[in-house]
Amino acid sequence: MTGSLWLSLALSLAVLAQFKVSAAPNLVCFYDSQGSQRQGLAQFSMIDIELALQFCTHLVYGYAGVNADNYEMQSINKRLDLEQRHLAQITSMKERYPHIKFLLSVGGDADTNEGNQYIKLLESGQQGHRRFIESARDLVRRYNFDGLDLALQLPRNKPRKVHGDVGSAWKSFKKFFTGDFIVDTESETHKGQVTALIKDLSAALKQNDLLLSLTVLPNVNSSWYYDAPSIAPSLDFINLGTFDFLTPQRNPEEADFSAPTYEAVGQNRLGHYNLNFQMEHWLLQRVPANKINIGIATYGRSWKMSKDSGDSGMPVVPSTQGPAPAGPQSKQEGLLNWAEICSLMPNPSNSNARGPNAPVKRVVDPTKRYGSYAFRAADENGDHGLWISYDDPDSASSKAMYARARNLGGVALFDLTQDDFRGQCTNDRFPMLRAIKYRLL
């Protein structure tokens with residue numbers, strides 16, 4: 001074959017490879033196995049999983065944990081995972097869905113048995129790392145997973161504080177000199193330990209043709225813990241937790257957009273609280289765009305509005321009183337799943353309702369830059385005030401389009417069990433998942 005023909009063939013293959021990347025983006029579906037333990041309309045069944053799988057490229061089972069004494073990876077719900085064989089149930093679907101990769105995730109803020117076992121793991125040296133790696137590989141192989149997702153529970157950034165203009169200026173001045181924003185004085189050492197762990201873990205998994213992904217949890221400072229250029233070659237993809245920048249638990253006194261795509265300027269906002277900043281950080285660290293998946297949440301964050309919060313609902317909303325009451329399905333203060341949020345929108349069943357069942361006012365973001373919100377001002381007694389920041393199918397679709405436009409790997413959905421998987425709102429099951437998939441096609 002002549003040199004020109006070889007060149008033409010090489011160029012054609014390169015074009016085809018690029019087309020393949022852009023034509024088949026990732027839709028990484030996180031599945032919180034605790035959803036199968038919920039009651040009533042919130043219970044997520046194997047039938048629900050099967051319906052969702054037609055839209056996913058990867059299914060990530062959450063979650064395993066780390067034993068704080070011996071650093072081995074272990075089940076954190078042995079009754080469900082092992083005795084009821086839920087791990088095996090999930091991977092048994094591989095035969096029917098051979099195009100999907102099934103991963104087991106460790107951490108993910110679900111491992112609450114010990115507060116700092118992940119830092120202890122990093123500091124445990126080669127022996128501790130080896131125990132974790134061997135146990136992780138054994139667990140993944142025993143239950144026939146295709147790989148491991150590493151969702152390390154590392155110290156979080158301190159939340160934004162509420163101050164007046166003068167107070168904010170003084171606080172910034174003070175922080176510059178005292179460094180009181182630092183939450184981990186050993187972060188540089190820990191970064192090196194994370195790098196070593198990921199490289200060794202990847203090498204061990206690759207011996208058995210297993211995948212390794214990294215999930216960066218919300219509000220974990222990537223620059224503190226992840227040496228991106230060093231770890232990227234060892235990772236098949238990276239899921240960014242680009243949501244929960246503000247939550248009622250972290251920011252009880254003010255409500256604001258929890259998952260904006262771009263920076264919402266003004267009002268003492270922090271420039272890194274948005275999807276675009278986080279994604280650009282990894283790109284600037286020379287991580288290939290097609291290894292980055294942006295995270296989209298299927299739930300919203302909800303604050304309790306007080307009389308002093310006003311009645312406009314426009315963020316930043318002052319004088320909030322922490323998390324709003326839990327929803328009837330999600331049963332978690334300060335969090336409402338998409339079905340619960342949708343049911344609060346004006347509809348025939350709540351048009352005359354008052355008090356906690358009164359409808360909310362929906363405010364759509366026409367720019368698609370910040371996200372939608374909904375609110376119900378507090379009544380004359382200061383009760384029943386509610387403010388919700390959320391992504392809906394429209395904004396999720398816009399974020400998926402963002403991922404396509406930036407030639408990213410795709411989207412990671414957190415998670416299937418908080419989507420409207422029963423179609424309670426519009427009779428359309430998994431509306432968030434579907435909206436993302438159709439935009440990624």
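The backbone N, Cα and C atoms fix where each Cβ goes, glycine too.
Original residues throughout; no substitutions modelled.
Taken from Swiss-Prot, the feature domain 'GH18' applies to 25-441, supported by sequence analysis. In Swiss-Prot, a published natural variant is listed as Ala14 to Val, annotated In strain: MB01a, MB13a, MB15b and MB46b. Swiss-Prot lists Met46 to Ile among its natural variants, and the accompanying note reads: In strain: MB25a. Here the residue is the original one, but Swiss-Prot notes a natural variant at this spot, Ile47 to Asn: In strain: MB25a. According to Swiss-Prot, the natural variant Asn113 to Tyr carries the annotation: In strain: Berkeley. Here the residue is the original one, but Swiss-Prot notes a natural variant at this spot, Leu139 to Phe: In strain: MB29b. Swiss-Prot lists Val183 to Met among its natural variants, and the accompanying note reads: In strain: MB47a. What Swiss-Prot notes for the natural variant Arg250 to His is this: In strain: MB33a and MB36a. Here the residue is the original one, but Swiss-Prot notes a natural variant at this spot, Ser349 to Thr: In strain: MB36a. The natural variant Ser351 to Thr is recorded by Swiss-Prot, whose note states: In strain: MB34a, MB36a, MB45b, MB46b, MB47a and MB58b. Quoted from Swiss-Prot, the note on natural variant Arg434 to Cys is: In strain: MB37a.
When the C-alpha distances from Met46 (variant position) to the variant positions Asn113, Ser349, Arg434 are tabulated, the minimum falls on Arg434.
Among the variant positions listed (Leu139, Ser349, Ser351), Leu139 has its Cα nearest to the Cα of Ile47 (variant position). Averaged over the domain 'GH18' (25-441), the predicted model has a pLDDT of 94. If you count neighbouring Cβ atoms within 10 Å for each of the variant positions Met46, Ile47, Leu139, Val183, the highest count belongs to Leu139.
In sequence order, Arg156, Pro159, Asn219 constitute the residues six or more apart from Arg250 (variant position) in its chain with CB-CB distances below 8 Å. In this structure the alpha carbons, written CA, of Val183 (variant position) and Asn113 (variant position) are 21 Å apart. The CA atom of Asn113 (variant position) is located 19 Å away from the CA atom of Leu139 (variant position).
With a cut-off of 8 Å between CB atoms and residues at least 6 apart in sequence, the same chain places Phe55, Pro393, Asp428 near Arg434 (variant position), listed in sequence order.
Cα spacing between Ser351 (variant position) and Leu139 (variant position): 52 Å, rounded to the nearest whole number. Comparing the variant positions Asn113, Ser351 on other C-beta atoms within 10 angstroms of each C-beta gives the minimum for Ser351.
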